[in-house]
Amino acid sequence: MRVLLSVCGTRGDVEIGVALADRLKALGVQTRMCAPPAAEERLAEVGVPHVPVGLPQHMMLQEGMPPPPPEEEQRLAAMTVEMQFDAVPGAAEGCAAVVAVGDLAAATGVRSVAEKLGLPFFYSVPSPVYLASPHLPPAYDEPTTPGVTDIRVLWEERAARFADRYGPTLNRRRAEIGLPPVEDVFGYGHGERPCWPADPVLAPLQPDVDAVQTGAWLLSDERPLPPELEAFLAAGSPPVHIGFGSSSGRGIADAAKVAVEAIRAQGRRVILSRGWTELVLPDDRDDCFAIDEVNFQALFRRVAAVIHHGSAGTEHVATRAGVPQLVIPRNTDQPYFAGRVAALGIGVAHDGPTPTFESLSAALTTVLAPETRARAEAVAGMVLTDGAAAAADLVLAAVGREKPAVPA
């Protein structure tokens with residue numbers, strides 16, 4: 001048996017797919033993954049066949065680059081859907097089920113292909129701000145009508161904008177393969193009941209949300225840390241880690257620079273993750289060390305605190321490691337996870353994406369306090385570690401209930 005995983009998103013989304021692929025492999029199920037070109041090396045490491053689908057995002061979104069004009073945004077939006085119809089049919093050949101992770105627009109195309117082939121379809125998204133709910137508004141960088149505060153209305157507007165942007169391309173491509181048009185484009189992409197790969201302590205399922213919360217899909221990372229990093233860790237007290245992952249755009253380099261200054265003022269050493277923005281150290285002093293991608297599960301257990309952007313992936317790894325966190329949210333679901341860190345008492349949520357020396361100094365005082373460390377370690381013991389196993393069981397249970405393929 002083989003299952004197709006289709007991922008459209010950042011490295012964190014790819015890791016969600018990798019965790020599920022690993023669990024399915026343990027159950028004797030083969031997988032292949034449609035994923036962005038940048039995922040090639042990671043998928044080769046874990047032995048998952050890779051079907052490149054998408055654009056090299058980390059090359060498109062560099063620090064200081066202006067956003068594309070509206071017509072280019074619309075072209076890219078159409079491409080997101082088009083690429084699924086072009087690549088997924090071939091990738092799904094011989095597969096018994098399809099799981100989409102990440103971008104909802106891509107998921108509408110992936111589900112259409114699964115529908116055509118009569119395959120069970122699951123959609124997975126790790127954040128509640130992407131699932132319509134009367135309790136949480138849409139992601140905070142979504143455009144809204146001035147003066148509208150009713151959460152239900154905000155979600156209705158979100159669904160209408162989504163349909164306007166992606167519906168024409170979706171329904172044109174569906175017609176080409178003999179499928180009827182979709183009216184509720186936003187709801188269609190979610191599938192019959194989304195899988196929610198988020199930990200119930202860190203991101204509890206809200207009432208009235210029809211989803212299956214499996215717990216986080218996390219692959220145990222057994223890779224050793226690089227020798228140079230091990231030497232830096234051994235040379236002094238636990239440092240503070242700074243990293244913004246696959247975030248990019250204006251202000252990240254400045255935020256990292258201010259963070260280094262604030263950490264040094266506390267008498268602490270620094271580890272700086274370069275990330276997609278390719279951050280650089282401010283100088284050549286021996287109290288700072290720059291790294292590329294490493295085993296963060298191992299590293300986070302050996303640092304004094306973690307300063308990060310609040311993505312779902314980084315948030316789950318840091319929380320599971322029991323390390324205090326200072327979250328500087330920038331967009332999408334990051335303010336939600338920053339708020340959860342503060343609510344759980346395992347760190348501090350910075351007010352906005354533009355830190356100052358003063359704001360970070362105050363936050364670090366709380367983050368580095370012994371009581372914050374104790375609370376972070378206590379919460380780490382509550383985090384579920386078998387989310388991918390629960391998801392794999394759901395997928396395999398659905399394989400025997402697939403619908404017949406739609407005739408050409």
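Yeah, the Cβs are placed from backbone N, Cα and C, and that goes for glycine too.
Original residues only.
Taken from Swiss-Prot, the feature dTDP binding site covers Thr10, Arg11, Gly12, Ser246, Glu293, Val294, Asn295, Phe296, His309, Gly310, Ser311, Ala312, Gly313, Thr314, and the record attributes it to experimental evidence. Taking Cβ-Cβ distances under 8 Å and a sequence gap of 6 or more within the same chain, the neighbours of Gly12 (dTDP binding site) are Pro126, Gly245, Ser246, Ser311, Ala312, Gly313, Thr314.
For Asp103 (beta-D-glucose binding site), the count of additional Cβ atoms within 10 Å of its Cβ stands at 23 [all protein chains shown]. Feature annotation from Swiss-Prot assigns beta-D-glucose binding site to Asp13, Asp103.
DSSP assigns Leu76 (devancoaminyl-vancomycin binding site) to a helix. Summarising the annotation, Swiss-Prot assigns devancoaminyl-vancomycin binding site to Leu76, Thr80.
Following the DSSP three-state reduction, the secondary structure of Thr10 (mutagenesis position) is coil. According to Swiss-Prot, the mutagenesis experiment Thr10 to Ala carries the annotation: Strongly decreased activity.
Listed in Swiss-Prot is the mutagenesis experiment Asp13 to Ala, annotated as follows: Abolishes catalytic activity.
Counting other CB atoms no more than 10 Å from each candidate's CB, the recorded positions Thr10, Thr80, Asn295, Ser311 peak at Ser311. Here the CA atom of Leu76 (devancoaminyl-vancomycin binding site) lies 33 Å from the CA atom of Asn295 (dTDP binding site). The binding residues for dTDP are recorded as Thr10, Arg11, Gly12, Ser246, Glu293, Val294, Asn295, Phe296, His309, Gly310, Ser311, Ala312, Gly313, Thr314; their greatest pairwise CA distance is 18 Å. DSSP classifies Asp103 (beta-D-glucose binding site) as coil under the three-state reduction. The closest partner of Thr10 (mutagenesis position) among the binding-site residues, by CA position, is Asp103; the full candidate set was Leu76, Thr80, Asp103, Glu293.
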